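S.K.: Copied straight from Swiss-Prot:
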BINDING   PHE102, GLY103, LYS104, TYR122, THR123, PHE124, ASP174  substrate binding site
BINDING   ASN159, TYR161, HIS171, HIS236, ARG248, THR252, ARG254  2-oxoglutarate binding site
BINDING   HIS171, ASP173, HIS236  Fe cation binding site
DOMAIN    152-257  domain 'Fe2OG dioxygenase'
MUTAGEN   PHE4 to Tyr  No effect on PCNA-binding
MUTAGEN   VAL101 to Ala  Decreases activity toward N1-methyladenine adduct in ssDNA. Has no effect on lesion repair in dsDNA
MUTAGEN   VAL101 to Gly  Loss of activity toward N1-methyladenine adduct in either ssDNA or dsDNA; when associated with A-102
MUTAGEN   ARG110 to Ala  Loss of activity toward N1-methyladenine adduct in either ssDNA or dsDNA
MUTAGEN   TYR122 to Ala  Decreases activity toward N1-methyladenine adduct in either ssDNA or dsDNA
MUTAGEN   PHE124 to Ala  Loss of activity toward N1-methyladenine adduct in either ssDNA or dsDNA
MUTAGEN   SER125 to Ala  Strong decrease of activity toward N1-methyladenine adduct in ssDNA. Has no effect on lesion repair in dsDNA
MUTAGEN   ASP173 to Ala  Loss of activity associated with decreased rDNA transcription
MUTAGEN   GLU175 to Ala  Loss of activity
MUTAGEN   HIS236 to Ala  Decreases activity
Amino acid sequence: MDRFLVKGAQGGLLRKQEEQEPTGEEPAVLGGDKESTRKRPRREAPGNGGHSAGPSWRHIRAEGLDCSYTVLFGKAEADEIFQELEKEVEYFTGALARVQVFGKWHSVPRKQATYGDAGLTYTFSGLTLSPKPWIPVLERIRDHVSGVTGQTFNFVLINRYKDGCDHIGEHRDDERELAPGSPIASVSFGACRDFVFRHKDSRGKSPSRRVAVVRLPLAHGSLLMMNHPTNTHWYHSLPVRKKVLAPRVNLTFRKILLTKK
């Protein structure tokens, strides 16, 4: 499930690249670029069908990119949930907290954990594993997300960033275990961090074309819905931000297919 880690674990190269914008591209910031982002507060859920009552959504659109953003939890509730996550989530240790790149082992620049329904399996750094059973705080978040979106989720990947030096490199959530066409719900608690989308055709030193980067600051208690076909056309990352000193916990809720035996 974390095949993307291979690209992000080579010394300090990733950090240097993530702190720079590609030459000739102007980043589109949420609410700033009229063509790449559109602020449309609505009382409806993103995805399949509407919801009679719920938060106001900002819809982010670009070529092949379809996302919806809202602040799902007020500060007091978000603070409470964040403290529960800090106490209750059990993160990977040992070999599961490292990744092998070209025969060498590297520490993952963040903490990770997975929880989900019984019977599920997933691929993580070349290993096929089963998630831990749901705990109350995760069920609380999952059920609230489902209530406002109309979507169901059976798995969550949790990433904890101790400060702005922890990061994740450019990747796409395109693992074979994901239900085709299903959205991914990204919920954030703690420090606000920039979330960066880059089109697959505009990556590298010699991109085939120029497509504006889309950057979204993900606030404490926020929800970002990444709808199909976003992960087909766009890579995303959480770049290094050295001025950020506080921790952040991000949960990406997914719908995983049950492996046939």
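Cβ atoms here come from the backbone N, Cα and C positions, even for glycine.
Unsubstituted: the structure retains its original residues.
Map these features onto the structure and tell me what's around them.
M.R.: Residues near PHE102 (substrate binding site) in space but far in sequence (CB under 8 A, at least 6 apart, same chain): none are found.
The Cβ of TYR161 (2-oxoglutarate binding site) has 24 neighbouring Cβ atoms from other residues within 10 Å, across all protein chains displayed.
Its Cβ placed at the centre, ASP173 (mutagenesis position) has 17 other Cβ atoms within 10 Å.
Mean pLDDT, taken over the domain 'Fe2OG dioxygenase' (152-257), works out to 93 on the 0 to 100 scale.
Long-range Cβ neighbours of ARG110 (mutagenesis position) (same chain, at least 6 residues apart, Cβ-Cβ under 8 Å): ASN159, ARG160, TYR161, LYS162, ASP166, HIS167, ILE168. DSSP gives ARG110 (mutagenesis position) a coil state; it is part of no helix or strand.
According to DSSP, TYR122 (mutagenesis position) sits within a strand segment. The number of other CB atoms found within 10 A of the CB of TYR122 (mutagenesis position), across every protein chain shown, is 23.
The number of other Cβ atoms within 10 Å of the Cβ belonging to GLU175 (mutagenesis position), over all protein chains shown, comes to 16.
Cβ contacts within 10 Å of HIS236 (mutagenesis position), excluding its own Cβ and spanning all protein chains shown: 25.
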S.K.: Expressed to the nearest Å, what is the distance separating LYS104 (substrate binding site) and ASP173 (mutagenesis position) at their Cα atoms?
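M.R.: Counting only the Cα atoms, the answer is 24 Å.
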S.K.: Which of these recorded positions is closest to THR252 (2-oxoglutarate binding site) if you go by CA atoms: GLY103, TYR122, ASP173, ASP174?
M.R.: ASP173
S.K.: Please work out the helix, strand and coil residue numbers for the domain 'Fe2OG dioxygenase' (152-257) from the DSSP assignment.
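M.R.: Taking the domain 'Fe2OG dioxygenase' (152-257) as a whole: 7 helix, 50 strand, 49 coil.
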S.K.: Minimum Cβ neighbour count within 10 Å among the binding-site residues LYS104, HIS171, ARG248: which residue?
M.R.: LYS104
S.K.: State the three-class DSSP label for LYS104 (substrate binding site), counting H, G and I as helix, E and B as strand, and everything else as coil.
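M.R.: Once the DSSP labels are grouped into three classes, LYS104 (substrate binding site) ends up as strand.
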